[in-house]
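Asker: Next up is a structure, given as structure tokens.
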Amino acid sequence: MSLHFLYYCSEPTLDVKIAFCQGFDKQVDVSYIAKHYNMSKSKVDNQFYSVEVGDSTFTVLKRYQNLKPIGSGAQGIVCAAYDAVLDRNVAIKKLSRPFQNQTHAKRAYRELVLMKCVNHKNIISLLNVFTPQKTLEEFQDVYLVMELMDANLCQVIQMELDHERMSYLLYQMLCGIKHLHSAGIIHRDLKPSNIVVKSDCTLKILDFGLARTAGTSFMMTPYVVTRYYRAPEVILGMGYKENVDIWSVGCIMGEMVRHKILFPGRDYIDQWNKVIEQLGTPCPEFMKKLQPTVRNYVENRPKYAGLTFPKLFPDSLFPADSEHNKLKASQARDLLSKMLVIDPAKRISVDDALQHPYINVWYDPAEVEAPPPQIYDKQLDEREHTIEEWKELIYKEVMNSEEKTKNGVVKGQPSPSGAAVNSSESLPPSSSVNDISSMSTDQTLASDTDSSLEASAGPLGCCR
């Protein structure tokens with residue numbers, strides 16, 4: 001189906017048919033909703049029931065009905081469900097064995113804290129969090145409730161996007177990243193399966209299980225993101241800062257243009273070779289920044305001149321130029337050339353990317369300059385605790401959220417007429433989601449990803 005731009009420099013739309021999960025950003029009075037739907041607060045807040053979902057048992061509040069599995073990963077299982085209180089479809093993620101070890105427990109705590117703090121239209125936020133257990137001693141399950149979205153970027157990448165849609169999707173990615181960076185949060189796991197969209201072209205970034213608050217130490221484990229989207233400084237163990245996420249955006253943008261992964265390495269060595277074959281061997285100045293053993297290996301690899309960006313991304317790969325004089329192949333290619341830079345010191349920043357001509361046609365100060373999230377646990381990534389201590393911290397977070405819900409305020413709102421997901425309709429029988437904490441594209445290696453259900457998408461088009 002051919003795509004066309006509905007309104008000149010208005011927000012474009014997508015016609016997508018897959019359900020995915022994301023977050024809410026509004027508030028609504030629980031007591032009002034409970035009254036509206038003839039539900040008492042006790043029924044809304046306190047009654048649970050159990051249902052078998054695949055190989056797992058979900059014990060959820062009775063407000064959540066018609067559970068259907070839509071994804072699984074190392075950190076949990078995701079179900080689609082109907083929320084009778086908010087009168088809309090939602091996604092429920094059950095964390096998988098969050099207290100199995102210190103790493104799992106710390107990751108669960110970090111994900112929960114960051115999701116509760118972040119509040120931006122292009123980033124996931126929690127609608128609800130609960131546990132069926134009533135005491136700390138019994139506590140073992142954590143459920144996160146989020147909005148159900150229409151598709152992830154894996155499906156969208158395979159479509160023929162015009163410049164308006166491509167530019168607008170990239171703009172929203174950058175807005176979300178800037179919001180995280182404003183609080184010193186590095187995402188580190190940006191990839192198509194962790195970015196979701198609605199048919200109105202709204203985009204949201206998923207997953208904070210691997211996000212990190214920026215601190216004094218940047219020498220972190222390199223195994224933090226699906227290999228194909230890992231920045232060179234991660235591959236080479238150099239340590240990294242915020243613009244590590246910009247490389248990932250560049251890889252995603254390049255994949256939108258080529259409809260295939262840019263650097264599909266089998267391992268770190270092959271990944272590095274794929275990068276330098278296309279972009280060229282970096283200069284001696286960059287080599288000096290490497291650790292001696294890594295530098296010795298890199299300097300002894302064959303030298304590549306690399307290809308020019310017009311050869312890497314010729315005009316024939318891009319859609320026809322837009323009527324807008326900034327949305328054309330030459331500008332898109334220029335942005336790619338600034339993001340896909342091996343040396344992070346020379347790579348474009350998120351602020352400069354938002355000001356790039358291919359992106360700034362959408363610039364809205366309210367979206368770009370939104371107040372940074374208030375991370376109340378400043379030592380989030382420096383904390384070290386026993387499993388029992390992590391468990392107690394998570395339990396307190398869950399109890400705090402449940403108390404706020406009982407007091408009458410929860411995130412979310414009933415679906416308006418004409419919403420992207422019509423809650424009056426039944427849930428899709430075979431929808432698919434990439435788990436917001438650990439899932440990735442089909443082409444990744446088994447060591448980097450977990451299983452996901454079969455995904456399919458309808459054609460992209462314009463929704464009225």
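Using the three backbone atoms N, Cα and C, a Cβ is placed for every residue, glycine included.
Copying in the features that Swiss-Prot gives for the protein in this structure:
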| type | residues | note |
| --- | --- | --- |
| ACT_SITE | Asp189 | active site, proton acceptor |
| BINDING | Ile70, Gly71, Ser72, Gly73, Ala74, Gln75, Gly76, Ile77, Val78, Lys93 | ATP binding site |
| DOMAIN | 64-359 | domain 'Protein kinase' |
| MUTAGEN | Cys462 to Ser | Loss of palmitoylation |
| MUTAGEN | Cys463 to Ser | Loss of palmitoylation |
Asker: Could you say whether, by DSSP, Asp189 (active site, proton acceptor) belongs to a helix, a strand or a coil region?
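Answerer: DSSP call for Asp189 (active site, proton acceptor): coil, neither helix nor strand.
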Asker: Per DSSP, to which secondary structure element type does Val78 (ATP binding site) belong, with helix, strand and coil as the options?
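Answerer: For Val78 (ATP binding site) - judged by DSSP and reduced to three states - the answer is strand.
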Asker: Would you kindly give the Cα-Cα distance separating Asp189 (active site, proton acceptor) and Val78 (ATP binding site), rounded to the nearest Å?
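Answerer: Between the Cα atoms of Val78 (ATP binding site) and Asp189 (active site, proton acceptor), the distance comes to 18 Å.
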Asker: Mind looking up the mean pLDDT for the domain 'Protein kinase' (64-359) in the predicted model?
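Answerer: Here the mean pLDDT over the domain 'Protein kinase' (64-359) amounts to 89.
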Asker: Run through the Cβ atoms and count how many others sit within 10 Å of the one on the residue listed as 'active site, proton acceptor'.
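Answerer: The residue listed as 'active site, proton acceptor' is surrounded by 26 other Cβ atoms within 10 Å.
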